[in-house]
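Database features, via Swiss-Prot:
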BINDING   Pro100, His205, His320, Tyr350  L-tyrosine binding site
MUTAGEN   Ser101 to Ala  No effect on catalytic activity
MUTAGEN   Cys170 to Ser  No effect on catalytic activity
MUTAGEN   His205 to Asn  Acquires the capacity to produce 4-hydroxyphenylacetaldehyde from L-tyrosine
MUTAGEN   Asn318 to Ser  No effect on catalytic activity
MUTAGEN   Tyr350 to Phe  Acquires the capacity to produce 4-hydroxyphenylacetaldehyde from L-tyrosine
MUTAGEN   Ser372 to Gly  Acquires the capacity to produce 5-hydroxytryptamine from 5-hydroxytryptophan
Amino acid sequence: MGSLPTNNLESISLCSQNPLDPDEFRRQGHMIIDFLADYYKNVEKYPVRSQVEPGYLKKRLPESAPYNPESIETILEDVTNDIIPGLTHWQSPNYFAYFPSSGSIAGFLGEMLSTGFNVVGFNWMSSPAATELESIVMNWLGQMLTLPKSFLFSSDGSSGGGGVLQGTTCEAILCTLTAARDKMLNKIGRENINKLVVYASDQTHCALQKAAQIAGINPKNVRAIKTSKATNFGLSPNSLQSAILADIESGLVPLFLCATVGTTSSTAVDPIGPLCAVAKLYGIWVHIDAAYAGSACICPEFRHFIDGVEDADSFSLNAHKWFFTTLDCCCLWVKDSDSLVKALSTSPEYLKNKATESKQVIDYKDWQIALSRRFRSMKLWLVLRSYGVANLRTFLRSHVKMAKHFQGLIGMDNRFEIVVPRTFAMVCFRLKPTAIFKQKIVDNDYIEDQTNEVNVKLLESVNASGKIYMTHAVVGGVYMIRFAVGATLTEERHVTGAWKVVQEHTDAILGA
């Protein structure tokens, strides 16, 4: 039982080389580096958005895995011919969609080191360097953001706070919501979970809805509080307080507020300080989601957007968005790490060890959902060391400058308007009704619907060209085109060229 047949030596003869042979690793590794270097050199020439149809790859690849080994040369040929056509090129300098996934040499090489070591750092003992480097780089980045010391690790352990690298914002919100949930249920009884209420704005990322669902929050108790143009779609503290008071009146228990610095739709900023002041009156856990815009806050001129963070309970940003660190790398800081650990810890016999029992080390398995974890801190460490604070600020400012340039180009064409104020490096614009309807415009739903339809048509036309790629959002009933600068290879000439593409397609649609 469980033994290999003695008369079948096929598996031994087919692949005599060890899968981790150092010389072969060096040979193939150089080929991959050269392949990717050529890709980055030529990525500008590809259609930015993939032009394939659903199911294209199934028609190109075999129905089953190969029985015999294939060479890396053959595999890379297939990557070129079959995989690259199906990629949307997030590293293209003409990529302006969603939010950036900015890469860098340091981030890529850090990922190589992390993957090469292939350690599983669930606790300190399993790889001390992985744990300790993570706590160090989280303090470094926290200091760059001038986060209060209550969010950082202290040498004497007095602060109670600290940072951890999660995969995504979804995970960060789920972990903090779970900690807040258990902390509250320990006070009011676990049978009252259906009374817990979560608050956010109608602009908050859908990650909160997913986290609440997983954490067992009653879907009816997730409040997406309406925002308006009057506050640039930021969450009003008065609206928050009204919602809280209504829930208390109904016998519900306010639990958690997710405030956002740089919403996905329009980069709106919720007023952290005033919102925290309201939340603290009712014992609500406040999480600050700065997934996109948090990176910019290492620049002094943007730091004010997170003023008031000292009164929050947790704060997160995605280094894989706008901080030149490859996916995935979400940085989460908490003030009360004990609440996080109590909600998420497990201690099976096979993981017990003297280091953990000494209480002198961090076991990051207890700061996240999963047990296993990657050596994410390696790539962030390389990014911080390879570029330094000064250069990272310069990179971020260059993207903001290019967004301002694009905004200026829009301002010179009276057919267009900026829908919401530009705050960081994203511009939200649209064709104006007056450019579409020659007669005098009156405010009515028909005109707005038709304007939205023409803007939909414009964006689809631009993206189908493959020259640039942008995405859209709808705020306050207005369909707008989002132009997000942040790809590492983007230069001002690409921004200028993108505007020319928009104008050309506008001319074609309007018959100019």
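Just so it is clear, glycine is given a Cβ too, placed from its N, Cα and C backbone atoms.
Don't expect the noted substitutions in this model, because it carries the original residues.
Structure with Swiss-Prot features highlighted.
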residue: Pro100; record: L-tyrosine binding site; CB count, 10 Å: 26
residue: Ser101; record: mutagenesis position; CB count, 10 Å: 19
residue: Cys170; record: mutagenesis position; CB count, 10 Å: 19
residue: His205; record: mutagenesis position; CB count, 10 Å: 20
residue: Asn318; record: mutagenesis position; CB count, 10 Å: 26
residue: His320; record: L-tyrosine binding site; CB count, 10 Å: 27
residue: Tyr350; record: mutagenesis position; CB count, 10 Å: 5
residue: Ser372; record: mutagenesis position; CB count, 10 Å: 10
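Spatial neighbours are here defined as Cα atoms within 10 angstroms of one another, and by that definition the neighbours of His205 (mutagenesis position) among the recorded positions Pro100, Cys170, His320 are Cys170. Taking His320 (L-tyrosine binding site) as the reference point, none of the mutagenesis positions Cys170, Tyr350, Ser372 has a C-alpha atom within 10 Å of its C-alpha. Look at Cys170 (mutagenesis position): DSSP puts it in a helix. Pro100 (L-tyrosine binding site) sits 11 Å from Asn318 (mutagenesis position), taking the CA atoms of both as reference points. In the three-state DSSP reading, Asn318 (mutagenesis position) counts as strand.
Among the residues Pro100, His205, His320, Tyr350 said to bind L-tyrosine, no two Cα atoms are farther apart than 41 Å.
Looking only at Cα atoms, Cys170 (mutagenesis position) sits nearest to Asn318 among the mutagenesis positions Asn318, Tyr350, Ser372. A distance of 38 Å separates the Cα atom of Ser101 (mutagenesis position) from that of Tyr350 (mutagenesis position). Counting only the Cα atoms, the space from Tyr350 (mutagenesis position) to Ser372 (mutagenesis position) is about 14 angstrom. According to its DSSP assignment, Tyr350 (mutagenesis position) is helical. Of the recorded residues, Asn318 (mutagenesis position) and Ser372 (mutagenesis position) place their C-alpha atoms 20 Å from one another.
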